[in-house]
Amino acid sequence: MVTGEENVYLKSSLSILKELSLDELLNVQYDVTTLIAKRVQALQNRNKCVLEEPNSKLAEILCHEKNAPQQSSQTSAGPGEQDSEDFILTQFDEDIKKESAEVHYRNENKHTVQLPLVTMPPNRHKRKISEFSSPLNGLNNLSDLEDCSDTVIHEKDNDKENKTRKLLGIELENPESTSPNLYKNVKDNFLFDFNTNPLTKRAWILEDFRPNEDIAPVKRGRRKLERFYAQVGKPEDSKHRSLSVVIESQNSDYEFAFDNLRNRSKSPPGFGRLDFPSTQEGNEDKKKSQEIIRRKTKYRFLMASNNKIPPYEREYVFKREQLNQIVDDGCFFWSDKLLQIYARC
C-alpha cells in the first residue's frame with residue numbers, strides 16, 4: 001500500500017480505489033474503458049434508428065404512390081372511383097404532403113435537365129475521322145466521312161494560306177480563296193516593299209543572296225548552241241566529227257575547277273601591313289571592310305532584283321525562291337534612299 005495516496009482527491013468518491021494495488025487499478029481501468037465503448041455504441045445505434053424512421057415513412061409513401069396508378073388501371077372502374085395524386089396526398093399529414101411534393105418536383109427537374117443533353121445534335125465538323133474508320137459502320141456514314149474529310153482538308157489549306165500571308169505580309173481582300181489563287185491576287189492588288197527583306201522584316205545582308213548557277217558561261221554557251229541547233233539542225237557525226245569533238249571539249253566542266261579564281265576579291269584593308277595596327281588604324285580598317293561588304297550586298301541586290309533581264313542571265317539571285325518568284329512577276333518596289341543594308345558599327 002502506498003501511504004501518500006490518503007490525501008488524493010477522487011472525483012468518483014470511491015474510497016475503495018485507494019486500497020487497490022497497481023494491477024487491480026489497471027484491471028478497473030480496462031473494465032471502465034470497455035463499458036464506455038459499449039454505451040457510446042448504443043447511443044450511436046439509437047440515433048441512427050431515429051434518423052431512419054422518417055426516411056422509411058417517405059419510402060412507403062412513394063411506393064404507395066407508384067402502386068396506386070397500377071391498381072387503378074387494373075380495376076376498370078368508373079372515373080369517380082379512381083384516385084388521383086391529389087386525392088392520395090389528402091390522406092396524409094401536411095408534412096408528408098410537402099415532402100412528397102418536393103421529391104416529385106426534384107424528379108421533374110432531373111428529367112428537364114437531362115433532356116437537352118440527350119437531344120443535343122452532334123456537331124458534324126468536330127467529329128473525328130477515326131469514328132468512320134471502323135468497318136462495322138458500313139456505307140451508312142460515307143457521306144459524313146466525305147463532308148468531314150473535305151472540312152479537314154479545307155482547314156489545312158486555310159492554315160497554310162494564313163501562314164504564308166503572315167510570312168510575306170500579304171493581306172488579301174478575299175480570304176476564302178485557295179492557295180493557287182493566292183499569288184494571282186497579290187500580283188493584281190499588292191506590291192512588296194523590297195527596301196527591307198519582306199520575309200524577315202530586316203535589312204538586307206550578304207547571305208540573303210547566292211550565285212546563279214545558270215549564269216555560268218559554259219551553260220550559257222550550251223543554251224545558245226541548243227537554240228542554234230533547234231533553228232538549223234544538228235550536223236551529222238560522219239561529216240562534222242571534228243567539230244563535235246571541239247564542241248564537246250568546249251562544253252566540258254573543267255572550268256568549274258577554278259571558278260573562285262575568276263571572282264577573286266581584293267585584299268582586305270590592312271592586309272599588307274607588317275606591324276601591328278594601332279587603334280585608329282584598326283577602326284579605319286573595320287570601316288573600310290564594312291563598306292566593302294555593303295557594296296557587295298548592294299551589287300547582289302541590284303543583280304537579283306533586275307527583272308528586265310531573264311533569270312538565267314542574272315549573276316546573283318535571292319536565296320529564297322519566294323523572293324525570286326516575286327521579282328519575276330514584278331510585284332515589288334524599292335528606292336535607293338530607303339534601301340536598308342546591314343552595316344556593323
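Glycine too: its Cβ is placed from the backbone N, Cα and C atoms.
Here the residue is the original one, while Swiss-Prot reports the published mutagenesis Ser73 to Ala with the comment Reduces DNA damage-induced phosphorylation; when associated with A-73, A-75, A-76 and A-90. Abolishes DNA damage-induced phosphorylation and function in DNA repair; when associated with A-90, A-249, A-279 and A-289.
According to Swiss-Prot, the mutagenesis experiment Thr75 to Ala carries this note: Reduces DNA damage-induced phosphorylation; when associated with A-72, A-75, A-76 and A-90.
Swiss-Prot lists Thr90 to Ala among its mutagenesis entries, and the accompanying note reads: Reduces DNA damage-induced phosphorylation; when associated with A-72, A-73, A-75 and A-76. Abolishes DNA damage-induced phosphorylation and function in DNA repair; when associated with A-73, A-249, A-279 and A-289.
According to Swiss-Prot, the experimentally introduced change Arg223 to Ala is described as follows: Leads to camptothecin hypersensitivity and loss of function; when associated with A-225. Shown in sequence order, Tyr312 are the residues of the chain, 6+ apart in sequence, with a C-beta less than 8 angstroms from the C-beta of Arg223 (mutagenesis position).
For the mutagenesis experiment Leu225 to Ala, the note given by Swiss-Prot reads: Leads to camptothecin hypersensitivity and loss of function; when associated with A-223.
In Swiss-Prot, a published mutagenesis experiment is listed as Ser249 to Ala, annotated Reduces DNA damage-induced phosphorylation; when associated with A-278, A-279, and A-289. Abolishes DNA damage-induced phosphorylation and function in DNA repair; when associated with A-73, A-90, A-279 and A-289.
Counted within 10 Å of its Cβ, the other Cβ atoms near Ser267 (mutagenesis position) come to 8, all protein chains included. Recorded in Swiss-Prot as a mutagenesis result, Ser267 to Ala carries the remark: Leads to camptothecin hypersensitivity and loss of function.
Where Swiss-Prot documents Ser267 to Glu as a mutagenesis experiment, the accompanying text is: Leads to constitutive activation of the DNA repair function.
Gly270 to Asp appears in Swiss-Prot as a published mutagenesis result, with the remark: Abolishes DNA-binding and endonuclease activity. A coil conformation is recorded for Gly270 (mutagenesis position) in the three-state DSSP classification, outside any helix or strand. Its Cβ placed at the centre, Gly270 (mutagenesis position) has 14 other Cβ atoms within 10 Å.
Ser278 to Ala appears in Swiss-Prot as a mutagenesis experiment; the accompanying note says: Reduces DNA damage-induced phosphorylation; when associated with A-249, A-279, and A-289. The Cβ of Ser278 (mutagenesis position) has 9 neighbouring Cβ atoms from other residues within 10 Å, across all protein chains displayed.
On its own chain, Ser289 (mutagenesis position) has Pro268, Pro269 as residues at least 6 apart in sequence with a Cβ closer than 8 Å to its own Cβ. The mutagenesis experiment Ser289 to Ala is recorded by Swiss-Prot, whose note states: Reduces DNA damage-induced phosphorylation; when associated with A-249, A-278, and A-279. Abolishes DNA damage-induced phosphorylation and function in DNA repair; when associated with A-73, A-90, A-249 and A-279.
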All chains considered, the count of other Cβ atoms within 10 Å of the Cβ of Leu225 (mutagenesis position) is 14
For Ser278 (mutagenesis position), which of the three DSSP-derived states applies: helix, strand, or coil? coil
